[in-house]
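Asks: Take a look at the following structure, please.
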Amino acid sequence: MKVAVLXAAGGIQALALLLKTSLYDIAPVTPGVAVDLSHIPTDVKIKGFSGEDATPALEGADVVLISAGVARKPGMDRSDLFNVNAGIVKNLVQQIAKTCPQACIGIITNPVNTTVAIAAEVLKKAGVYDKNKLF
């Protein structure tokens, strides 16, 4: 089973430590995170990818976790988060729909109540929506 963690350069690194699989973020430090995690002595292989194209991280993925986006800062309200994070989630889900449409997708990008709905609409438009695989 292959798990892809999208936005692996942020605070999700602790989870990536447990999963040790395919990491992606637009931040150029992501391959370095992968190297750091690869030094942990297990049989699991880990790869890190950065840049605008998440395809290499998504190829063959059975599970995709999206944690990408900006965190809420003091003075921000949920609509501020939505304005930024909705576009990020939309872009990543479009790439998932093309590269690994059969994958289960977990979204923890805030505001979750709207980012999951956006993901559902993107998947429906691509003809690959499965209500049992989006959470």
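Cβ coordinates come from backbone N, Cα and C, glycine included.
Straight from Swiss-Prot, here's the annotation block:
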type	residues	note
BINDING	X7, A8, A9, G10, G11, I12, D25, N85, I108, T109, N110	NAD(+) binding site
BINDING	R72, R78, N110	substrate binding site
VARIANT	V63 to I	In strain: ES694:2
VARIANT	T99 to N	In strain: UD711:2 and VA680:2
VARIANT	I107 to V	In strain: SB1, SB31, SB95, SB96, SO661:2, OR803:4, UD711:2, JO757:2, JO436:1, KK427:2, UD827:1, UD892:1 and VA680:2
VARIANT	G127 to D	In strain: ES694:2
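Where in this structure would I find these features, and how exposed are they?
Replies: In the three-state DSSP assignment, the secondary structure recorded for I108 (NAD(+) binding site) is coil. In sequence order, L65, I66, S67 are the residues near I108 (NAD(+) binding site), counting only same-chain partners six or more apart with C-beta under 8 A.
For R72 (substrate binding site), the same-chain residues 6+ apart in sequence whose C-beta sits under 8 angstroms from its C-beta are R78, D80, L81, N110.
Cβ-based neighbour count (10 Å, all protein chains) for V63 (variant position) stands at 17.
Cβ neighbour count for T99 (variant position): 19 (other Cβ atoms within 10 Å of its Cβ, all protein chains included).
Annotation for I107 (variant position): same-chain Cβ neighbours under 8 Å, separated by at least 6 residues, are L65, I66, V89, T115, V116, A119, L134, F135.
When other Cβ atoms within 10 Å of the Cβ of G127 (variant position) are tallied across all protein chains shown, the result is 8.
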Asks: Which whole-number value in Å describes the distance between the Cα atoms of T99 (variant position) and X7 (NAD(+) binding site)?
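Replies: So the Cα of X7 (NAD(+) binding site) lies 17 Å away from that of T99 (variant position).
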Asks: Using all protein chains in view, find how many other C-beta atoms are within 10 Å of the C-beta of X7 (NAD(+) binding site).
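Replies: Result for X7 (NAD(+) binding site): 23 neighbouring Cβ atoms inside 10 Å.
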